Amino acid sequence: MEARRYGPNIIVTGTPGCGKSSTCEFLKNKLKDYKYYNISDFAKDNDCFEGYDEGRKSHIVDEDKLLDMLEPLLRQGNSIVDWHVNDVFPERLIDLVVVLRCDNSNLYSRLHARGYHDSKIEENLDAEIMGVVKQDAVESYEPHIVVELQSDTKEDMVSNVSRIVAWEKMWLEQHPDGVTNEYQGPRSDDEDDEDSE
């Protein structure tokens, strides 16, 4: 397995219908050497399901199997990950978490156009109002790598992609020797004392 990666891994997340896939389409056209993983498609293509939720009318992803298959790919870096769940991926492999937000009237229209049933629309609207995806991101990753961007219009998406591309350029400049994929563990008090000397 790769011990170091020389390009960042970026998660684009948010409530279903907030524009993740559209944003990722724009982004992968700008970051041409990046691999794009739509996790819903990846899970289906690699049979990473452990059941079906009749109430939600959706498959239940086997997160362990998903991670076993995806981690070697993320260790290579230069990945764009598109999924509404963001707390599955190891913190050591993620460099930026983009949480897309959407006005509820736009979100309702998008989900209704997709044919979501009313209870699923309501569940997603509630999640958006309460900022569930952002909260999960901040609890799962260092807060400084989590950024929240509005995603109501095509112009918003284009602007968001420009910001992500600028961040990627800065990341590459700051990490010319890449970053480790290995867990470094928490810093000890001894290390902090040595650093201050």
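Note that the numbers count up from 1, one per residue, in the order the chain is shown.
Cβ atoms are placed via backbone N, Cα and C, with glycine included.
In this structure the noted substitutions are not present, so the sites keep their original residues.
Annotated ATP binding site per Swiss-Prot: G17, G19, K20, S21, S22, R114, in sequence order. Quoted from Swiss-Prot, the note on mutagenesis experiment G19 to S is: Sensitive to hydrogen peroxide. Among the mutagenesis entries in Swiss-Prot is S21 to G, noted as: Sensitive to hydrogen peroxide.
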#### Entry: Most distant Cα pair in Å, residues G17, G19, K20, S21, S22, R114 binding ATP
14
### Message
What's the number of neighbouring CB atoms sitting within 10 A of the CB on R114 (ATP binding site)?
### Response
11
### Task
Ten-angstrom check, please: count other Cβ atoms within 10 Å of the Cβ of S22 (ATP binding site), all chains counted.
17
### Query
Which has the fewest other CB atoms in a 10 Å radius around its CB: G17, G19, K20, S21, the listed recorded positions?
S21
### Message
Residues other than G17, G19, K20, S21, S22, R114 within 8 Å, Cβ to Cβ centroid, of the ATP site?
### Response
P16, C18, T23, R110
### Summary
Reading the DSSP string in three states, the entry for S22 (ATP binding site) is helix
